[in-house]
Amino acid sequence: MEAAPSRFMFLLFLLTCELAAEVAAEVEKSSDGPGAAQEPTWLTDVPAAMEFIAATEVAVIGFFQDLEIPAVPILHSMVQKFPGVSFGISTDSEVLTHYNITGNTICLFRLVDNEQLNLEDEDIESIDATKLSRFIEINSLHMVTEYNPVTVIGLFNSVIQIHLLLIMNKASPEYEENMHRYQKAAKLFQGKILFILVDSGMKENGKVISFFKLKESQLPALAIYQTLDDEWDTLPTAEVSVEHVQNFCDGFLSGKLLKENRESEGKTPKVEL
């Protein structure tokens, strides 16, 4: 199948026009519950830092040689804005060396693709709350990442080029149970496939559903997509099970693709979404 450059970043193009408003809305979300952490965790040695990173899906750590720079209080201010992210700080020289840090740096660590993303040098010098919020929001990919105009950028920046989408209405009675099984399946493909949730109850996600030629009556459904060559496949499913997800993903990874999708792609003119 011939890849279409105009569709190579199809998810990104679908929602780019809405990005600015969504970013502003997302970064305002915070957790005010009594259990919310108030301060980053101090990481005093390498084992503590390694354990801290390994224990969470997304960790943001400030590696500082100077605690008087503006980036330090800005990092502190992020803790309540992102309750799904673990925050830490370290000034220990051995810790900085272990993570190849040579100056004041804020790093985001992701379990899903084992990535370390750094803000350093000029980025740290010019950092403000809005910039740091955007950096965290874009790059906070979890074992299952909800699709929106912000996370789509991080999804396509990942080294993992195969995306599995569960397209389902979050308001449905079956959502919680299906999501639990979907999350279990995601662990089986860590490092190979990014697992994504698309809420079909949101009007703005309609273009994603139509891209995969799915009808409302076929939902919930799984859709798998390879960013490198635009190949994709779908599997309408009344119930999400670990076995169904595993078989579907294994089939795609082994090169199996529904014949009707290949034929449809060959007949359909390539259009920019």
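Any Cβ shown, glycine's included, is placed from N, Cα and C.
Going by Swiss-Prot, these are the annotated features:
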- 39-152: domain 'Thioredoxin' (DOMAIN)
- Met168 to Trp: Decreases somatostatin-14 binding (MUTAGEN)
- Ile196 to Trp: Conserved PDIA3 binding in vivo and in vitro (MUTAGEN)
- Ile196 to Ala, Leu or Trp: Decreases somatostatin-14 binding (MUTAGEN)
- Glu231 to Lys or Ala: Greatly reduces PDIA3 binding in vivo and in vitro (MUTAGEN)
- Trp232 to Ala: Greatly reduces PDIA3 binding in vivo and in vitro (MUTAGEN)
- Asp233 to Gly: Greatly reduces PDIA3 binding in vivo and in vitro (MUTAGEN)
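Spatially close to Met168 (mutagenesis position) yet at least six residues away along the chain are Tyr175, Asn178, Leu197, Val198, Asp199, Ser200, Leu219, Pro220, Ala221, Val240, judged by Cβ distances under 8 angstroms.
DSSP assigns Glu231 (mutagenesis position) to coil in the three-state reduction, placing it in neither a helix nor a strand. For the domain 'Thioredoxin' (39-152), DSSP puts the residue distribution at 39 helix, 28 strand, 47 coil. The two recorded residues Glu231 (mutagenesis position) and Ile196 (mutagenesis position) have their Cα atoms spaced 17 Å from each other.
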